[in-house]
Structures are given as C-alpha cells and as structure tokens.
Amino acid sequence: MKQFLDFLPLVVFFAFYKIYDIYAATAALIVATAIVLIYSWVRFRKVEKMALITFVLVVVFGGLTLFFHNDEFIKWKVTVIYALFAGALLVSQWVMKKPLIQRMLGKELTLPQPVWSKLNLAWAVFFILCGLANIYIAFWLPQNIWVNFKVFGLTALTLIFTLLSGIYIYRHMPQEDKS
C-alpha cells in the first residue's frame, strides 16, 4: 500500500501532463502529494521524513514553476531531491559514522559493517548519477522525453537498483538469516 501511495503523485503528474500540459501536471502533482501526505497522517498517524521533504520540495519548486510559468523549476526538483538523498547518505557515513541505510534497515538485517558502508555509498552514487542524468535530459532534450524519463526511466532504474541491492544484501547475510 505504501509503495502505491508513494507512486500515486507520479501517476497523476503523468496523466495530467498527457491530457493537459506541464503546468496542469505540476499543480496536480502538488495536490496529489498533499493528499497522500494527509492520508498517510490520518491512516498511519505518521509521516516519514523523506515524504515530508519531498512534499516541501514539490510545493516550493512546483509553486515556482506555476508562479513564473517556467518549467525549469519542476525539472530541477528531481535533481535537488536526489542531491539531498545522496548528501544525507554521505554525511551519515562520513560524519555520523553510521550509514543511513544501516539506520533504516539495521533492525531487520544483520550485515557486516563494510557491507553497510558499501551499500550506503552505492546508493549515494546512484542518486548522484540519477540527478546528473536528470539535468542532462531535462535541459538538453524535449520536455516530453524528460517527463517519460522522470516517470518511467527513473522508476525503472530505482527498481533495478533496489533489486541489485537486495541480491547484494542476500549474498552477505549470515547463513542463519537466509532461511
């Protein structure tokens, strides 16, 4: 259910873009993200930090897009979110000395410290590369290609990287946890 809720604003954005334009899609994205946030609060009595940060960035960059009638702002939102995620992962590893991935999954999984560090670093690099790819596609290719990349390309890349991470985790799990 949570994954569906996380994906819903993206589906709404895509549908409104195909039916109307980038500005209607941006307004719909803001509304859909707000609805998902409110629903999460009412249903689960909690809102995850990542969801809240994403909502704030959607409102800020989406609002700027609508106010200035300039789609560059909503295009930058994707890269800013990925940069923040990468930054949080790197800071957690190098400054706080405990990888964020380990903080998120450490209660459910037992892995050696070097595995946590490599996994954390891999996700940071993944987010940096996605942010850079977004910049290239958003500002050097037509808008419709960027929308398709944002909705389908980044989603597919994230799913593939999640699967690869799962395989990496499984290979390094203690034998008793694998059964």
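Every residue gets a Cβ built from N, Cα and C, even glycine.
What you see is the original sequence, not a version with the noted changes.
Per Swiss-Prot, natural variant Pro99 to Gln is noted as: In strain: ECOR 31. In the structure as shown, the Cβ atom of Pro99 (variant position) sits within 10 Å of 25 other Cβ atoms.
According to Swiss-Prot, the naturally occurring change Thr110 to Met is described as follows: In strain: ECOR 28.
Under the three-state DSSP scheme, Leu111 (variant position) falls in the coil class. Sequence-distant contacts of Leu111 (variant position), defined by Cβ-Cβ distance under 8 angstroms and a gap of at least six in the same chain, are Gln102, Leu119, Ile169, His172, Met173. Swiss-Prot gives this note for the natural variant Leu111 to Val: In strain: ECOR 60.
Under the heading of natural variants, Swiss-Prot lists Pro114 to Ser and annotates it as follows: In strain: ECOR 52. In the structure as shown, the Cβ atom of Pro114 (variant position) sits within 10 Å of 9 other Cβ atoms.
What Swiss-Prot notes for the natural variant Ser117 to Leu is this: In strain: ECOR 28. Reduced to three states, the DSSP call for Ser117 (variant position) is helix. The C-beta environment of Ser117 (variant position), restricted to residues of the same chain at least 6 apart in sequence and closer than 8 Å, consists of Gln93, Pro99.
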